[in-house]
Structure formats: structure tokens, C-alpha cells
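*Asks:* Handing you a structure now.
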Amino acid sequence: MFMNPLLPPLWPMIATAVETETEIAPLVLAGVLLSLVVIYFASKLGGEVCLRLNLPPVLGELVGGVLVGVSALKLLLFPEGGLAPEDSLVIQLLMGSADLSPEAAQSVFSAQSEVISVISELGVIILLFEIGLESNLKELIRVGPQAAIVAVVGVVTPFSLGTIGLMTIFGVAAIPAIFAGAALTATSIGITAKVLAEINRLSSNEGQIIIGAAVLDDILGIIVLAVVGSLVKTGEIQISNIIYLILSATGFVVGSILIGRLLSPFYVSLVNRMKTRGQLLLVSICVAFVLSYIAQIVQLEAILGSFAAGLILAETEKREDLEEQILPLADFFVPVFFVCVGAKTDVSVLNPAVPANREGLIIAAFLILVAIVGKVVTGFTLFGKSELNKLAIGVGMIPRGEVGLVFAGVGAASGALDPATDAAIIVMVIVTTFVAPPWLRAVFEGAKKEEAPEKPVPTPD
């Protein structure tokens, strides 16, 4: 075989690359396994503490992520932000046990971070699929106009105030401001529903309006996220582009639901005919992944597809079985997303002792104010409904919870948010999640005392 003497022989180079890759692969796996141990330990510890404090476990998962991430223990780190392998305690452990060179350590750090990031993205896809399953379109239609008014006002008001305020008052660039404004839109169904159930108000008129509006809020919020995410990809803000994205996102959800209803009998028939274990879960996950793929290739967010899949399958007779079967899968993947969001959040950028950080704190305070006011006003838009506890409806729409974290996670991953704005959104989510439950209880209990008839004062004989 003819070989050019001026060119270096390729085989030794290829062999060296293969050997290096072969040596690194087990270490990448070891790094992923150690990272998952850290993630699950942090999520369970934080979740258990919050549950005992009568707070949503998801908040504990977020705080657990903050503790093990870049802000504190540095057990779970990612290359974003210029972090080096030596900064990660997990990589330090691997370097000490395997005598890694700096180049090999960088390769392991990058590869294991990519794997964890992919698992995190799968977690948010499954989370939105689960939220879609829990959304009852028929119930939403029943509460109808009142829930729609609350939802639309609850999306438009905080989004407009947040975006315009960040751009005009703080001079934030358009796309980060739009992303932060979008993070103010969605309401956490789970947190509000839990509080309403605890105080026996879930079936009340106010409770039904809140839940119906929260469901519609989620749909509108995910559409807003898809539109904003697409704006980040294109890098352009044009009215025609925004209108196209809104129409395409709305059309995708509506079209998916309509087509899904036509194909639902085939889905049920297929699942019933299959005899192997896990047929319902795997077929359903395939539906979610296919719609996520379609959403992704048409320049929308993958989570919009999984959410639409959940809405579709929630209308079938398999809903209850699927809700039960999806739980173990969600328990495995979803905590990875929340802990990673917390781990990537550098709360040191909000340290008031550093003068340069004070603007970030002011932005956080501004977002918290808009997040609360923008939702409280929603109840008072129901004109002519004096019998309703309008303040309770508004307060019930305050908590952002997991949906707000989805916005923060997607925004940070896409590079649309700088560390200070990302941390400000995280603080907003934490504060609204803390504030809403006790306030909602107090509002309903106060109304109950006012409704109680006064006892007659006994007259002396």
C-alpha cells in the first residue's frame, strides 16, 4: 500500500484515541453514577425536610440542588460559567482514584455533565407529560368563562409588567426580559390544589375556578415558553415572527388534541391487545416522545409536545392506570431536573455585600412584587360576582413552583438568562411558593369567620 512519507501515520493516532476513549468511558459512567447518588440524596433530604415543614417537596429538591451545586458544596457542577474539572469534588475523587491527566479529567467532566443534562431534559419532558395527564379539559370547559378570564389576566398582566419593567427600569435586553417575564406567567397546579384539598375548598366555586384557571395558565404558559424559546433560537424579535410562533404553538396543541382524539381508540386497542409487561407505559411514553420530537423539529420546545401528549391521553380510559404507572418513572427522572436547576444557580450573585450584586437583588425584589400583584388582581377581574372570594382566587394563583423552575431551567440552558437574572427568577419561585400556602389558608379562614352567623347575646331574665 502506498503511503505518503510527508504525512504522519494515522493508525497510531487512531489507536491512541481509541485507547483514551476506552479508558475514559468507565470513568464517565462512574462520574454519572456518583452524580446521580448526590442528586437523589439531595432531592430526598430536601423533600423530606420541606414535607415536614408543610411545604412542597419540589421546593426541597430545588434547595437541595443549591446546596450541592456551585453555590455551596460543589458536588454537582457543570462546565457552564467557566468552571474547571478541579472545581468539582466528584471529578477530584475520580482524579485521585484513577490518576487522570488534566486533559482526561476535562473529557470526563464534559461527558458526564452532558449525560446528566440529557437525563435532566428527559426529566422535564416527563414532568410536563405528567402535568398534562393531571389536566382535565372537561373540567376546564365546565368552569369556562370565569377560569378563562382569571387565566388570561394572570398571564398577560405579570408578563407585560415584568417584561416592560425589566427593559425600561433596569435596562435588561429584550430576550432576557421576555424570558423573565414569561417565567412569571404559569401557576403551579400541584401546590394550590394541595392547599385547597387540605382546607376542604377544592370543590368550592373559588377552588374550581382556581384549578381551572391554573390548568389553562399552564397551557398558556407552556405556549409562551415555546414561543420565547423559539425567539432565543432565531435570535430575532419581529412581530411577524412572534405572531407565527404563537399561532404555530397554539395550532400544535389544538391540532395534537384533535388528532389525538381521532387516534385514541387505536391507542386503547393497541394497549389492550399487547400482553407483555409495561405495554401501557411504554406505548404512552412513545406517544410523548414522538410529539416532543415533532415539536422540536418545528422549532418549538420539546416539552410542548409531551404536555400535549398528556392532555390527549388524559381523555382516554387508560388515564388512571397511566397516572399510577408514570409515577416511578417520574420519581427517577424529575428530581434530576429540579436538583440540576438548583445546582446551576449561583446564589452568590445576589450577595448584598458585593456592590455589583445589588442590582440582581433589586431585580429579584421587582420580580417577586410583579409575581404577587400580577396574580392577586386576577380575582378582582370577575365583575358582578360578589359572592366569590376574589382575594382567595388571586392568592391561589400566586405559587409558581415546578413550572417556574422549568422556565428558569430552559432559560439558563439556552443562554438567554445571565446568572443574576436566573438567580432572581429562582428566588421569585421560592418566595411565591413559601408565601402562597399560608396566605391562602388565612384568606379562606378569614372569610369563613365573616360568614359565620353571630351568636345572639342572651338577655337577662
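Every residue number used here counts from 1 along the chain in the order it is shown.
Cβ from N, Cα, C; glycine included.
Record note (Swiss-Prot), mutagenesis Asp99 to Ala: Lack of activity. The unchanged residue is displayed. Experimental mutagenesis is annotated in Swiss-Prot for Glu114 to Ala, with the remark: Strong decrease in activity. Under its mutagenesis annotations, Swiss-Prot gives Glu121 to Gln the following note: Lack of activity. Swiss-Prot documents Asp217 to Ala or Asn as a published mutagenesis change and attaches the note Lack of activity. Record note (Swiss-Prot), mutagenesis Glu359 to Gln: Strong decrease in activity. The unchanged residue is displayed.
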*Asks:* If you count Cβ atoms within 10 Å of the Cβ of Glu114 (mutagenesis position), leaving out that atom itself, what do you get?
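*Replies:* Taking all protein chains shown, Glu114 (mutagenesis position) has 14 Cβ neighbours within 10 Å.
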*Asks:* Which one of these mutagenesis positions has the most other Cβ atoms within 10 Å of its own Cβ: Asp99, Glu121, Asp217, Glu359?
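*Replies:* By the 10 Å Cβ neighbour count, Asp217 comes out on top.
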*Asks:* Find the shortest Cα-Cα separation between Asp99 (mutagenesis position) and the mutagenesis positions Glu114, Glu121, Asp217, Glu359, and name the residue that gives it.
*Replies:* Glu114
*Asks:* Which whole-number value in Å describes the distance between the Cα atoms of Glu114 (mutagenesis position) and Glu359 (mutagenesis position)?
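*Replies:* The separation of the Cα atoms works out to 32 Å.
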*Asks:* What three-state secondary structure does DSSP assign to Asp99 (mutagenesis position)?
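*Replies:* For Asp99 (mutagenesis position) - judged by DSSP and reduced to three states - the answer is coil.
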*Asks:* Using the alpha carbons only, what distance in Å do you get between Glu121 (mutagenesis position) and Asp217 (mutagenesis position) once rounded?
*Replies:* 22
*Asks:* For Glu114 (mutagenesis position), which DSSP three-state class applies?
*Replies:* helix
*Asks:* Using Cα coordinates, what distance in whole Å links Asp217 (mutagenesis position) and Glu359 (mutagenesis position)?
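*Replies:* Cα-Cα, rounded: 30 Å.
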